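One structure is given here, and the rest of the page talks about it.
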Amino acid sequence: MGSCVSKGKGDDDSVHNVEFSGGNVHLITTKESWDDKLAEADRDGKIVVANFSATWCGPCKIVAPFFIELSEKHSSLMFLLVDVDELSDFSSSWDIKATPTFFFLKNGQQIGKLVGANKPELQKKVTSIIDSVPESPQRP
């Protein structure tokens, strides 16, 4: 397991070659897009898995493909990605001390949190959440 503590943005763009979003991961670029996705999740009865990450963070780069893989396997959840440098004020409001930090949200409220790139623990949390949610009836 690893995590990175906050650091200033560097001028080294070579770290941007890792795919952080893809699959069913929605990249959040504004507070408004965050609010829109949370409203969509609430409307659709989905639990949100939010990954607060940084492009310069080694453990974030390691866990990113796994996060994408989880998003593809578990379409009943909504997976969001927030770049802590791009949305620094917003990330600070979530009290992010290290990256990656994963929040699990239901109806906009935190129901779980995981700090660090611990793939087995992330898998365990996702599985636990899926197992705890009753099957939703099909919408007309």
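Keep in mind that glycine also has a Cβ here, set from the backbone N, Cα and C atoms.
Just so you know, the substitutions we noted aren't modelled in this structure.
What Swiss-Prot says about the mutagenesis result for GLY2 to Ala is this: Loss of membrane localization. Loss of cell to cell movement.
In Swiss-Prot, the entry for mutagenesis CYS4 to Trp states: No effect on membrane localization. Loss of cell to cell movement. The structure shown retains the original residue. The Cβ of CYS4 (mutagenesis position) has 19 neighbouring Cβ atoms from other residues within 10 Å, across all protein chains displayed.
According to Swiss-Prot, the domain 'Thioredoxin' annotation covers 25-129, on the basis of sequence analysis.
Swiss-Prot lists CYS57 (among others) with the feature active site, nucleophile.
Positions annotated as active site, nucleophile by Swiss-Prot, on the basis of similarity to another entry: CYS60 (among others). Annotation note: CYS60 (active site, nucleophile) sits in a helical segment as assigned by DSSP.
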